[in-house]
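Some features that Swiss-Prot has for this protein:
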- N236 to A: Complete loss of non-sulfated chondroitin degrading activity (MUTAGEN)
- N236: active site, proton acceptor (ACT_SITE)
- H291 to A: Complete loss of non-sulfated chondroitin degrading activity (MUTAGEN)
- H291: active site, proton acceptor (ACT_SITE)
- Y299 to F: Complete loss of non-sulfated chondroitin degrading activity (MUTAGEN)
- Y299: active site, proton donor (ACT_SITE)
Amino acid sequence: MSIVLIIVIVVIFLICFLYLSNSNNKNDANKNNAFIDLNPLPLNATTATTTTAVATTTTNNNNSIVAFRQNNIQELQNFERWFKNNLSYSFSQKAEKVVNPNRNWNDNTVFDNLSPWTSVPDFGTVCHTLIGYCVRYNNTSDTLYQNPELAYNLINGLRIICSKLPDPPPHQQAPWGPVADWYHFTITMPEVFMNITIVLNETQHYDEAASLTRYWLGLYLPTAVNSMGWHRTAGNSMRMGVPYTYSQILRGYSLAQIRQEQGIQEILNTIAFPYVTQGNGLHVDSIYIDHIDVRAYGYLINSYFTFAYYTYYFGDEVINTVGLTRAIENVGSPEGVVVPGVMSRNGTLYSNVIGNFITYPLAVHSADYSKVLTKLSKTYYGSVVGVTNRLAYYESDPTNNIQAPLWTMARRIWNRRGRIINYNANTVSFESGIILQSLNGIMRIPSGTTSTQSFRPTIGQTAIAKTDTAGAILVYAKFAEMNNLQFKSCTLFYDHGMFQLYYNIGVEPNSLNNTNGRVIVLSRDTSVNTNDLSFEAQRINNNNSSEGTTFNGVVCHRVPITNINVPSLTVRSPNSSVELVEQIISFQTMYTATASACYKLNVEGHSDSLRAFRVNSDENIYVNVGNGVKALFNYPWVMVKENNKVSFMSANEDTTIPFSVIMNSFTSIGEPALQYSPSNCFVYGNGFKLNNSTFDLQFIFEIV
């Protein structure tokens, strides 16, 4: 018994000694800022549906590695697998990116020949280049697929970024550079952390990357909608929510828990895209609005790739897929050409990703409340942005302030087989349809703030009518900020062509210094070779006439109209980079708001017998294409008839149409005996009333 007792005492003594020794080790470890957190979640997080746990690591504010317990490993692994499987496709939908980077690496600046710690644009380049390398590392057909050296460079790049970031983050100012230059730190940088961590999830670097992501996104993206003291909404928050959600998964939260967070709920309310009648979001006619009153598709395009992540995270039902599809159809094309009036403030007609978003039908699309008409045919894309007092006609910022004419007056078609020729500093002021008030085309509307400012028209009325293959838009506009420029604009899209008439063009009297105005019919970027002769050479070869002048698959013609003074076509080069076909309008007629111009554009290789007439009065313009399509512009009404279908709309947005308007219209197009049957309206008093005017404002009738 005594021997047994002695053994027991010795064992107890050893246990006590080991316990005390272990406690001292822990205390020493705590002095070195290391800790073990076996339950990093708050108490209510223990209800997670996935309870599998795995040990991993995290960091403290000195970037030293510490232990972490992952409570939702299956959900984490599933998402990371899905992310890698879809990375290349997702990247193809991402507008801001560096594709197939090949920059040399640098242990101080991440990449050679950049100054990312003083230049925010260079920091953005570093971020986008790192993401581009992640795509290469993950692409099985790339020569850098799972390259060990690249893996090291990626984690090292992440380390370098972390070593430069202020801890704690600055409040309402960027870590370096201009105070308000926050974008890359809030939007792009978190995506870098997510991309690097996930593509390295089968390497020795994963634990370190995950711990860095948990720590630094906890500082710079503490919620899905907050960063560096700012609260972000709309397109910005959509981008923020994707890496934020991943960082929360890394912290052990389940997707069900993350969904309940206030910031995530804000984003889900945004991406649900309920139809709205004002403010940010998807308007009832499926036009995307941002900055309260701006058709700002740049934000939607930049965020579009995130929608797949949200449907993975939280289910298919979180996105208004039907509305979003229509929103893209309303403005886009498979080639990526987009009407500039809904695009970026710097003036662009092209998105490198929008063509990948959906399958585009050949159709005519109209947004009756937001005033956009678009036609996509086999041969061309065309679109016009009208005006309404509810929405801005232009938004400027301290850098971009000369694009208002482009946004409001672009009237052209793009041959789908032609080259995509985007604007540059020399060409952005010169586009078909723009009414020039000076020879250099510059019309500045500066922002009155340190950020963006939007401008609404003094007069903003638009009517749209469409059939199966034709669409017409009638615009009555006046812009105080553009020298009180006013006009009525009549545009008709039809097979292989477009008709354009401006009348009642006017400006503030005595404001042009006795310089004639001009309407641009066709513009040529002389720096791009399309195998077309110069406009001047074409004119000389055509007996000193610019009829039929061609550029990049589009042909222009003057359209005469009875009893309207339509100027001849002339050629001019405002600078060495641009050549124009124009119609000159006298400053005297502009002072009295009686100037006019009229032309048509056709797809090269196609012609038509289009004719236009003024019927009875200045406000009644009849256009006959000659292939069953007729249009009538009789302010405030516009009508399009195609074979057995006819549609009407009023620029006053009337929900009733008098019988007299219909009968007078049929008389004006030479078909007074037409019999018709309503398709979306019913007899109401002395006319018809729309069945439902919630989403559109066109009256549609079948000819019987």
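Cβ from N, Cα, C; glycine included.
Where a substitution is noted, the model still shows the residue that was there originally.
Sequence features annotated in Swiss-Prot and their locations in the structure.
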{"residue": "N236", "record": "mutagenesis position", "Cβ within 10 Å": "21"}
{"residue": "H291", "record": "mutagenesis position", "Cβ within 10 Å": "18"}
{"residue": "Y299", "record": "mutagenesis position", "Cβ within 10 Å": "20"}
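N236 (mutagenesis position) and Y299 (mutagenesis position) have their C-alpha atoms 8 Å apart, to the nearest angstrom. It is 10 Å from the Cα atom of Y299 (mutagenesis position) to that of H291 (mutagenesis position).
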